[in-house]
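Chemist: Sharing a structure with you now.
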Amino acid sequence: MGFTTGREFHPALRMRAKYNAKYLGTKSEREKYFHLAYNKHTQFLRYQEQIMSKTKEKKVGVIFGKFYPVHTGHINMIYEAFSKVDELHVIVCSDTVRDLKLFYDSKMKRMPTVQDRLRWMQQIFKYQKNQIFIHHLVEDGIPSYPNGWQSWSEAVKTLFHEKHFEPSIVFSSEPQDKAPYEKYLGLEVSLVDPDRTFFNVSATKIRTTPFQYWKFIPKEARPFFAKTVAILGGESSGKSVLVNKLAAVFNTTSAWEYGREFVFEKLGGDEQAMQYSDYPQMALGHQRYIDYAVRHSHKIAFIDTDFITTQAFCIQYEGKAHPFLDSMIKEYPFDVTILLKNNTEWVDDGLRSLGSQKQRQQFQQLLKKLLDKYKVPYIEIESPSYLDRYNQVKAVIEKVLNEEEISELQNTTFPIKGTSQ
């Protein structure tokens, strides 16, 4: 039952008026109720007109960008634009060929998919999701910028129609785009920080020299740039202490070994209850720690133990490898892997059982065998001196942060120096 758009009674009000006219006594009383019903209907129409008027007056803005990657300059522009409109639509533009070239010319660890870029934007603006809307525009087949404005504008207008919004203003930081926006989209153009006075950064600068512009990369995009350094070795090889030292010195994050926490939380602190089905749970818990460390890292994140080590323990204690761990090893590679030789003093902390020299050597060989099997390049630190190990790993990290080549260090060992201390 819909309301009428003209001045005649709504059917429900007409029926109510007829009812009152039939069952209420005098003519004057009937006229009074007809008049009352008419007034109510008139008030409703005025209210409806006010709502429609407000809807028409709503100011809608739009922003276009590749966001490859998104950075704080983009975020600032979006929030400034949002303060000037009632509703803002952010369009993430993609072109398969162009985006592939951008990736190959970058220092990004892996190529972000369209879904990755949409996810960045949706995560950043999730608390304004009813006012800031994220859309995707496919630009494949359209001549490259700055050409192709006519074809591009037609695709944009189609998107506006499909997503049911009509912007009146477009926001941009590129002065050269003002005239084309006005000509091809017929929209008012507002330039936001065109001289880069507040945020002197661009996606191009971040792609090519990410560490130099690290402070401009939001945590959502950092996993595509942050370096991960995995420190692995057998029991009591000094991994955890070394990881903590490195994270503190380089002012960044680390991911602790989740397996120890799993034993305390799920097994009551005793590994005798460990079983084959526990290893995937430990790997998933460790991956959560790694994800958090990378997202909040300062250029580099240190990882205490990798999935190859988890697989080695599974083989050692359960007599066979786990296919889930095999998948984790392949799916989550690390940028740098450092293997500590198992030649430091063995300390029994209640969760260790491979304490004999023979057991330690056998486990070390198993780690090397698995590293070779999965074709993981690694740097082996042989010195039993904790100080030497610390300084040698620091030297590797300095090379990584300076974006120097470390391939000559991989699959080699540092010379033994000093004694255990």
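Glycine too: its Cβ is placed from the backbone N, Cα and C atoms.
Every residue here is the original one, so none of the noted swaps is modelled.
Grabbed the feature section from Swiss-Prot, which reads as follows:
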{"type": "BINDING", "residues": "64-67, H71, R98, 139-152, 172-174, 199-201", "note": "NAD(+) 1 binding site"}
{"type": "BINDING", "residues": "S254, A255, W256, Y289, I290, D291, Y292", "note": "NAD(+) 2 binding site"}
{"type": "MUTAGEN", "residues": "K126 to A or T", "note": "Significant reduction of RNK activity, also NMN adenylyltransferase activity is impaired"}
{"type": "MUTAGEN", "residues": "G238 to N or S", "note": "Complete loss of RNK activity, no effect on NMN adenylyltransferase activity"}
{"type": "MUTAGEN", "residues": "W256 to F", "note": "No effect on enzyme activities, but NAD feedback inhibition is almost lost"}
{"type": "MUTAGEN", "residues": "Y292 to I", "note": "Almost no effect"}
{"type": "MUTAGEN", "residues": "D304 to C, N or S", "note": "Complete loss of RNK activity, no effect on NMN adenylyltransferase activity"}
{"type": "MUTAGEN", "residues": "R352 to A, C, M or N", "note": "Complete loss of RNK activity, no effect on NMN adenylyltransferase activity"}
Chemist: Compute all pairwise C-alpha distances among S254, A255, W256, Y289, I290, D291, Y292, the residues listed as binding NAD(+) 2, and give the largest one in whole angstrom.
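Modeler: Between the outermost Cα atoms of S254, A255, W256, Y289, I290, D291, Y292, the distance is 12 Å.
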Chemist: For D304 (mutagenesis position), identify the closest of the recorded positions F64, W149, N200, S254, Y292, judging by Cα separation.
Modeler: S254
Chemist: Spatially, and counting Cα to Cα, which of the recorded positions is closest to W149 (NAD(+) 1 binding site)? Options: K126, S254, A255, I290, Y292.
Modeler: K126
Chemist: Take the Cβ of Y292 (mutagenesis position) and count every other Cβ within 10 Å, whichever protein chain it belongs to.
Modeler: 14
Chemist: Could you say whether, by DSSP, W256 (mutagenesis position) belongs to a helix, a strand or a coil region?
Modeler: coil
Chemist: Measuring Cα to Cα, how many angstrom lie between A255 (NAD(+) 2 binding site) and S172 (NAD(+) 1 binding site)?
Modeler: 40
Chemist: By a 10 A CB contact count over all chains shown, which of the recorded positions listed here is most packed: H71, K126?
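Modeler: Selected residue: H71.
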